[in-house]
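Undergrad: As annotated in Swiss-Prot:
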| type | residues | note |
| --- | --- | --- |
| BINDING | Lys40, Arg331, Thr515 | UDP binding site |
| MUTAGEN | Trp135 to Ala | No effect on the interaction with GYG1. No effect on the interaction with GYG1; when associated with A-8 |
| MUTAGEN | Gly141 to Arg | Loss of interaction with GYG1. Loss of function. Loss of interaction with GYG1; when associated with A-8 |
| BINDING | His205, Arg211, Arg331, Glu510, Trp512, Gly513 | UDP-alpha-D-glucose binding site |
| MUTAGEN | Cys243 to Ala | No effect on the interaction with GYG1. Loss of interaction with GYG1; when associated with A-8 |
| BINDING | His291, Glu292, Gln294, His297, Lys301, His501, Arg582, Arg586 | alpha-D-glucose 6-phosphate binding site |
| MUTAGEN | Glu510 to Ala | Loss of catalytic activity |
Amino acid sequence: MLRGRSLSVTSLGGLPVWEAERLPVEDLLLFEVSWEVTNKVGGICTVIQTKAKTTADEWGENYFLIGPYFEHNMKTQVEQCEPTNDAVRKAVDAMNKHGCQVHFGRWLIEGSPYVVLFDISSSAWNLDRWKGDFWEACGVGIPHHDREANDMLIFGSLTAWFLKEVTDHADGKHVIAQFHEWQAGTGLILSRARKLPIATVFTTHATLLGRYLCAANIDFYNQLDKFDIDKEAGERQIYHRYCMERASVHCAHVFTTVSEITAIEAEHMLKRKPDVVTPNGLNVKKFSAVHEFQNLHAMYKARIQDFVRGHFYGHLDFDLEKTLFLFIAGRYEFSNKGADIFLESLSRLNFLLRMHKSNVTVVVFFIMPAKTNNFNVETLKGQAVRKQLWDTVHCLKEKFGKKLYDGLLRGEIPDMNSILDRDDLTIMKRAIFSTQRQSLPPVTTHNMIDDSTDPILSTIRRIGLFNNRADRVKVILHPEFLSSTSPLLPMDYEEFVRGCHLGVFPSYYEPWGYTPAECTVMGIPSVTTNLSGFGCFVQEHVADPTAYGIYIVDRRFRSPDDSCNQLTQFLYGFCKQSRRQRIIQRNRTERLSDLLDWRYLGRYYQHARHLTLSRAFPDKFHLEPTSPPTTDGFKYPRPSSVPPSPSGSQASSPQCSDAEDEEDEDERYDEEEEAERDRLNIKSPFSLNHFPKGKKKLHGEYKN
């Protein structure tokens, strides 16, 4: 979104319309450059993958992605083909003739965009020469021992070389190149230093130094204007990377960030105010299960319940129908991802549930990849015991059913004692004995390499959440990404999320936050913070986020202890909801997915391209300055109906409502009517100038 200007999601009612002149894409070439093209490392791959269809629909054959070549990724994700564009074909051929290995094909994702992949290893012999070129271009030296930075220099040099070959054969077509993150920034710096006729955009999804500082328990956001940036980068031995990032920012015609909170950070860390904020979206169609997401929730919840039965065998004294599944997922950044405050809140939640003698049990999953040796033997044994018991029950059921069937055919009601013989009783007793357990259920599914120093396990030991019988909160650390081929929890991430009740992401540093956004489009409530880009985005668009299943923890203006208490209250309030209240909340959450669709948020990228063309080629392209529409904007309103039983949604609800809610059935609730009201109300994006100044924290408050 343009700074100080309200762009809109025009297909939603109640929004001011931004009339943008369509770009002549048939006379343009668009390249997006990222280290995560066909190479998933973090969230940038999700951004590019989900946005690909929208961009490909707009640009057609003139849209290309540039990334690194890895043999495994090429075999499984890319279909090789010949370039149809003459300029691109000549550029690929020219580089291959000079000894580079350039691969071209279609990425096998929705939209099937073209990809150009460079083999870094085949060009490594040029490293010393390219280091000299880079030093002459911007005065930044790259240490020999930093292999990642050296790889980025090779990648950037190949990118700049390729773009030069393209512009030499473009036949009058103008070229736009968008570079994502500092890893791709070297190509931008070299392209500008060589004065290539290219309109450039640089997008930062997070600042290098910001991530480091936040991980050090520093009151980051309230001291942004006080940091000695060069000193901080030097102390962390990332000064050369910081210089590469900052040079990329200042060389670009247009600088964009993914959220307002990151825009503030970038202005202080990188010394340039972003021109456009480009919020991250999702391909909502990918996640939509038309009117069936409630049924999918029930189906995948049953699979999680199966895992829990095995994991807690011998201690399964809680009702699985009154058990809530919570989870946190992401990179293993203990403080940045909010795992520290989450664990402390779970300890307090456990105390509240026990004190109030609640019959609700909470099982919490930590899906955060870490270094492991192998699977935990106790965890594997639990799943084996569960499967064996299931097979035993099926065998007895068939035998019991046959005897019952024969008796009824004879016109007799069989004696129950005669149906089960001595062997059957012996089998059942052996099954019961097999479920006996002397030890507590493990808190981790794998054997950790650094068990004694692992932050999550160390905190679990401190707060005492060991999965005791008396605990109402149970904890399971799954230090590996989910996979449908896992012998423990054979589910993909999307299936797992749909089966859970609440995603909890109380991050301290989260430039955007895809995990709560993915929960939203799948109709799963989530917890986020006002320090995440997604949390700020929702606060500005939704009048009562909590009613729509998005709980926003204040981590900017409250002390860590107060934030922890607020999160505890959110979790405790969620535990007190009835089943039908949760069904209503999931319906409302799913409706917010309209806000996150790339079909709407993609227009901010469109504007960035307009802007960079007008700056790079002012004689050919002109962007008329437009003042903000005369409107105060709209918000998704507070829901007008409060009853906990949605009569209109019961057809798609897989479960019956709790008996204690029957007295509310006479209150009218029309799901479709409320949904239509909600879709007609939305607030336009806010201006950076209205962001409030934070409250100072006392020294040491962040060291929980």
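Note: Cβ is positioned from N, Cα and C throughout, glycine not excepted.
Could you place these features in context, so I can see how deep they sit and what lies close by?
TA: Following the DSSP three-state reduction, the secondary structure of Lys40 (UDP binding site) is coil. Cβ neighbours within 10 Å of Lys40 (UDP binding site), excluding its own Cβ and spanning all shown chains: 15.
In three-state terms derived from DSSP, Trp135 (mutagenesis position) belongs to a helical segment.
In sequence order, Lys131, Trp135, His240 are the residues of the chain that are 6 or more apart from Gly141 (mutagenesis position) and have a CB within less than 8 Å of its CB.
In this view, Arg331 (UDP binding site) is surrounded by 13 other Cβ atoms within 10 Å of its Cβ, with every protein chain counted.
Sequence-distant contacts of Cys243 (mutagenesis position), defined as residues of its own chain at least six apart whose C-beta falls under 8 angstroms from its C-beta, comprise Cys138, Val140.
Following the DSSP three-state reduction, the secondary structure of Arg582 (alpha-D-glucose 6-phosphate binding site) is helix.
Other C-beta atoms found within 10 angstroms of the C-beta of Glu510 (mutagenesis position) number 30, with every protein chain shown included.
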Undergrad: If you measure Lys301 (alpha-D-glucose 6-phosphate binding site) to Thr515 (UDP binding site) at Cα, how many Å is it?
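TA: Spelling it out, the Cα of Lys301 (alpha-D-glucose 6-phosphate binding site) and the Cα of Thr515 (UDP binding site) are 19 Å apart.
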Undergrad: Which number gives the other C-beta atoms within 10 angstroms of the C-beta of Gly513 (UDP-alpha-D-glucose binding site), all protein chains shown included?
TA: 27
Undergrad: Determine which residues of the same chain, besides Lys40, Arg331, Thr515, have their CB within 8 A of the center of the CB atoms at the recorded UDP site, and list them by sequence.
TA: Gly42, Gly43, Thr46, Ala329, Gly330, Tyr514
Undergrad: Can you tell me which of the binding-site residues His297, Arg331, Arg586 is spatially closest to Arg211 (UDP-alpha-D-glucose binding site)? Compare CA atoms only.
TA: Arg331
Undergrad: Including all protein chains shown, what's the count of other C-beta atoms within 10 A of the C-beta of Thr515 (UDP binding site)?
TA: 26
Undergrad: What whole-number value in Å do you get for the largest C-alpha pair distance within Lys40, Arg331, Thr515, the residues recorded as binding UDP?
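TA: Among the residues the record ties to UDP, max Cα distance equals 15 Å.
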Undergrad: Taking DSSP as the reference, which of helix, strand or coil describes Cys243 (mutagenesis position)?
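TA: Helix, per DSSP.
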